[in-house]
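Asks: The annotation domain 'LDL-receptor class A' is assigned in Swiss-Prot to 300-338 on the grounds of sequence analysis. What Swiss-Prot records for 976-1261 is domain 'Protein kinase'. Among the features that Swiss-Prot reports, ATP binding site is placed at Leu982, Gly983, Arg984, Gly985, Asn986, Phe987, Gly988, Glu989, Val990, Lys1003. The annotation that Swiss-Prot gives for the mutagenesis experiment Ala1001 to Thr reads: In qj141; defective olfactory adaptation resulting in impaired forgetting sensory responses to the odorant diacetyl. Taken from Swiss-Prot, the feature active site, proton acceptor covers Asp1106, and the record attributes it to sequence analysis.
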Amino acid sequence: MRKRRLWWFVVLFRVTLVGAILPNETFDVRRYYADRFLIEDEENGSSRSYYISAESKAKAAEQFALLAPNCSLTSDIQENTCNETSSFCDHRVDSTYKTYHYEQEKCNCFIETCDEETNSTELMVLYPDCYCGKREKHCDLSKEKCHWTPDSDHDDLKFEVFESSNKVLFDYMLQAGSEKANLKMNKVSMVSKFFRQSGFNCSLRFMHHFTHQSSTSRLVVRSILQSGEKKNLYEHWLKPASVFWVPVQVAIGSYAEPFKISIDCETGFPPKKKKNKPFTCSIADIYFENCGEIRDPIEQCSRGDQFLCSISANTRCLQNAQCDSRIDCDDESDEMDCGNINGTMCDFNGQDYCNSWYQVTNVTDYHERLSEPTTVAPLNKLNEVPLHLFRLQSPSAKIKEAMRGSGNMLVFDHKPNPLTRRTSALVSPELPRTNPEAYDEKSPLFKSCKLRFYLCSRTYSKVWQISVISKGINPMESGRTIIYEAGYTLIPKENCTWERVFVNIPRQNAGFRIGIFVTNYFPGSEEYVAIDNLSFSPTCFERDINQSTWDIPDLFINTCGASGFEQPQNCDHNRELDGQTGHFLKEDGTQQWTVPVTGFYRMEICGAGGGSNSKASGDTGDCVTLQVHLIENLSLRMLIGQMGESPCFTEHDDELRPSSCSKISHNYVYDGKRGAAGGGATLLTVEKDLWNVVAGGGAGASWDGFDMEVGYGASAIHVKPDQRCNETCKAVSHTDFIVERRDNRCPGEKGESTVFGGFGGGGNSCGMLGGSGAGYQAGNPFGKSRARSGSSNVSIDFSKSPIYYQSERLDEGYIKIAFCRKRCEPPTVCRFRKDYFEEEYCGCPDGSNVTDTEEACAFPLVCPSSSTNQYRNFTYEPFCLCNNGKEIYDVYNDTCEEIQIWTLYNITFLIFAALTIIGALFVVYHYRNREKQMKQEILDLTQMKSPDYLYDDIYFGRTTRKAALDSLPSISRDSIERGRVLGRGNFGEVYYGEYSGVKLAVKMISRTFSASQASQSDFCNEALCMGTFVDENVVRLIGIDFEKVPYMIALEYMEGGDLLSFVKECRPNQVSLNPFQLAMSDLIKICCDVAAGCKCLETFGYVHRDIAARNILLTTRGPQRVAKIADFGMAKEITYGTEYYRINGRTMMPIKWTPPEAFIDGVFTTKSDIWSFGVLCWEVFSLGVVPYPNRRNEEVMLMLTEGARLEYPYGIPTRVYQLMRDCWKTAAADRPKFVDVVEIFQDIQDDPASVGMPFPIHPAVRATFAHSQSTPVSVETPMTAMTEISLNSTFTDASTVKVSAQQDMQDRIQLHELMLTREHPYTSELTSYVVNSIRKDLARVQYENGLTSVPQPEYLSPENNDESVQLIPQSNTVTDQTPPTSLIDLNRLGVQNTGPTLHRPDSLNFNDPYSSVPLLECQTR
């Protein structure tokens, strides 16, 4: 009799070790089979056989008793005997367990269980989807054939059967709910019958439509054992984003004891008041699936993405659930032994995102904000700090939690709304290489390495992405592979639905990182992204992985399928094959590779061959094989040469030979006598301006005859062309290895028939001669044999003893890189033998063989005591590194010279210290004797001022102050939509606002200052000034509100911030020498705007008194910026005569922006603003350097009084500095008016010689920028500090300054003469009194600060009248930062703020070179 066998379990005690990881190593397979029946049905359904594994027949009888009716024990139990034909014989049991057999005469899915106490029976189902005959898969709710029973604890809440209007999904449905009943913590359920057992793949499927009456409403699926123990299998509690039916699949698993399933709809608490939310719960299409298949769980749950729960009572096969921060097994075995590799699990509940992950942000460009700013910045100082776009957030009404109790999540939702477009990246720590088994098609772990996370998003496309980042690469630079990119997920409602995302991780043969990138493309939009519970599959990494693995794959870098002149376009396929080892394609066609591990590497580098014609083949390229020592994270840039093009002789040759036939000339039918183009060279470099390795390209094939219409290939060194190379030859020759197709085309009509050289500088051909090959020295196209091909070269400081040879194949160029993998015990290192560098061996660092002596592999040099033993990178040559940075290779003839130098330094220091102590004692003694006399002689300037005020009120438009205020536009503060605070101080605060769509900066005086009459006067004065001066270069007044306290002024909002902060941020930084890409014309335009605003003030007869870069605001930081004058708190109208007025009383003023007549006589005129404007121009062109660096205010006053002026900033146009000197004339009458200044600047803007000058970047800064890119060499510390630049080279005498190629020497001479020109000293009745008082005050301040040993500069001596004395002491001492405006009380001449302590920097600070080095072109003597 043929039998149809249904196997629910197959193997009793076989554990299959698959790959590197088991589904669950703690699973008890014997216990699993002792609790479950194996069932076999006859093919015709007439009988059914049961098998059980037990220790004895009696134990088996206890199990089979559940199957016998009427509670009677059966004696018809037999021990099963295996034969070869029985499929059960393939699966043996151990000696303690045997298999027993019991047979029933018919198929039966129902079991009558008895209760001995009540002597009653209850119907139980064998397993959930058991059937005999025709299968009733779906529960027809209209009939009584279902294994389900409704239950409810409320009379108005019961399930009723309804016929579905949509027959496509289902025919009938169950629905329970009530609109009027007061439902509070009630429940309506559908409960199944008890089932004897189930398979481990058993699941329940149904559809539900659930309407919440409150946030506590939920739908729960539970399993209930006979003992009453309950377990939640599924929970639905989130409010739906749509009104559609939700299909559900609930994993039940394999139960070994009777159980039943309950679908519970819980109402929760009633809804809040005034909210009518009826509760409804609808269920349809209920059925079980795969519940009888009790197969061998280990064999059936053995894939890499599966996990078998270890409890035999309820065994489940989980999919993508192991190590995902969520407990799915009752014994928590799915989350055991997880997180061994740092950073592979992240639930975002920590304080720093997750374990070792970090966030970086890159500002990409500037743009105008589209909504209210949330970045707090003062109105007059835009100190912008990059804000990260990702942040941690707890669940909210907008974004619910991904799972119950999951906690914080990673969110991007534009809340920071930064002023600039930026990109943030959440970057993982360095991860080891991926498990090779996960990428082997024959392995059960194939395609199991995934990145898993929960996602809730509402975004446009490409707003965020997940990428693989190669080891050692800056996350914001190129060299990353996108593995997941956001699509268009903008949904109509605010709430989004969480979904689980699985992303395949490409194979990684070396260490790598994962980065989650987001860019705020659309500021102010309603986009948001939420990510939670991010984890890697445990099969991604080997269990015993060594994170510093030596298993580095060989790397083969080719042209990525490109040929001829076309640059490589796509190398993704190659990157996938080599396992993402840090190799990627750059925009210019070069390729970059990052060294994964420090050690020796073998490189085989070959140039490309030349093109061929119908007569001959082109020459092959050159090859170089070498050995080089590379350090980890070093970037190598490579250009792979491509074959030169071959001429097309028919219209279809390009189809037959697409890789080398000239594509541009296929419409031109040649006469057959044409030359081919030369091959490109293959190059490698670790420096920007030097090719360390050049493998020459082969020459293109030539035809018989001679012509001169042929070109040279590119050359790394200068090549003198052959005398036969005419102008045409020179025109079609290459000067660079990276050339574009349109360059060096053949002249005239033959331009369309150019046969182009291969990428990498191959020479073009225009006639019968073939183009020469590119190389270290390009080949001569007029030469013979190999002289026409390019030569090869390896720089001596990159590799020693390279092997040069000619390639045997006419092919594209390539580079092969192999790592020396042999593990060697220190001090030996893995190296390659010098015969073709193929054999690996463990040798001494210098390449010699290891001996058994004590001196084996000893350092070959005896270094001085003040030096350390080092090995040079690349060549691995030994040398001694002195403490002063000097490198010694010949220890017998060279020394560090450090001991002698330091001895001299110590002696000098001791002498200086002794003199300092003696001088200090003398000054203290002298000061004590004259202290009383000095205090009596200090001049009180208030006694020298006229006691009469020159004005009692300020008149605007010849009206009273009140009338002028009444004429200003008024605005109600209640109509302003208030935003964030932009700035706050003692006077009050400034906040952002919007009024009728107009952006405002609202300034409010505090209540304390509102009570002061003087403060009210100043506040009104500022409003009157801005309301009177209506000009495009003056900040516009929108309105005022003086009706109630605190007073309010509404001004136009200036997004660009203050001018001083802007020019400081224009300085070179570590990323760019010109961050804002400014030109000289931009700086001139800013100064012209300020002059135009001052012209408006001059027209009205007002003096601003505080013209400085800090008081100038910019409309934007982009190219359309306009500078406007602000802060009129010190502005006064001239009411005495028509030209000036005199101040009296305690007056504070910015000394470094003030002319001599102001701080000596207290006289301010419009010419005073002219002086201040000249200092402002100096600030702009010096990029925010404080005027008169390192000078106290007292020193500045003495300098200006004696006729000294500021030096010119580096790179300033001569005409601009001439105008600045005109503004600083001693006599106010000699200074120009602002009308004249505006005309001069307009003329300068039309002068190409001025506006065409480069952006002023000091050579010291350029040198520092270049040195910052270098890689110092050290075996022990490979990443040392940047090479120090001597400050003495920065400050040179004018006669030694190198002449710039962009500026005429005559202009430089004129600039220097202007700078050396000394103005007439300022003299008045008060000059001598003020100067003497300043000298005394300066001496007193020095004594109080303990500076008694500081010698007095010569120019401070009252007896010194020699104008040749240096007014600006020659010193490299500079301030660490630009000090705030220093103010001097003219009545007491006491220094209020002298700035930070002076110090001498040890090296050039590249982070802010303008604050550490005064960028003056030369020093004055």
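The backbone N, Cα and C atoms fix where each Cβ goes, glycine too.
Original residues only.
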Asks: For Leu982 (ATP binding site) and Ala1001 (mutagenesis position), what Cα-Cα distance in Å is obtained after rounding to a whole number?
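Replies: Distance (Cα to Cα, whole Å): 8 Å.
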Asks: Using all protein chains shown, find which of the binding-site residues Leu982, Arg984 scores highest when you count other CB atoms within 10 A of its CB.
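Replies: Comparing the binding-site residues Leu982, Arg984, the most crowded Cβ belongs to Leu982.
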Asks: With every protein chain in view, how many other Cβ atoms are within 10 Å of the Cβ of the residue listed as 'active site, proton acceptor'?
Replies: 20
Asks: Quick one: Cα separation, Val990 (ATP binding site) versus Ala1001 (mutagenesis position), in Å?
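Replies: So the alpha carbons of Val990 (ATP binding site) and Ala1001 (mutagenesis position) sit roughly 6 Å from each other.
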Asks: Pop the Cα-Cα gap between Gly988 (ATP binding site) and Asp1106 (active site, proton acceptor) into the table, whole Å please.
Replies: 20
Asks: Which residue counts does DSSP yield for the domain 'LDL-receptor class A' (300-338) in the helix, strand and coil classes, in that order?
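Replies: The domain 'LDL-receptor class A' (300-338) comes out at 4 helix, 8 strand, 27 coil.
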Asks: Would you mind checking how many other C-beta atoms are within 10 angstroms of the C-beta on Ala1001 (mutagenesis position)?
Replies: 23
Asks: Express the distance between the Cα positions of Ala1001 (mutagenesis position) and Arg984 (ATP binding site) as a whole number of Å.
Replies: 12
Asks: In this predicted model, what is the average pLDDT of the domain 'Protein kinase' (976-1261)?
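Replies: Value for the domain 'Protein kinase' (976-1261), mean pLDDT as a whole number: 86.
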Asks: For Gly988 (ATP binding site), what is the tally of other C-beta atoms lying within 10 angstroms of its C-beta?
Replies: 20
Asks: Just counting, how many other CB atoms are there within 10 A of the CB of Val990 (ATP binding site)?
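Replies: If we count other Cβ atoms within 10 Å of Val990 (ATP binding site), we arrive at 20.
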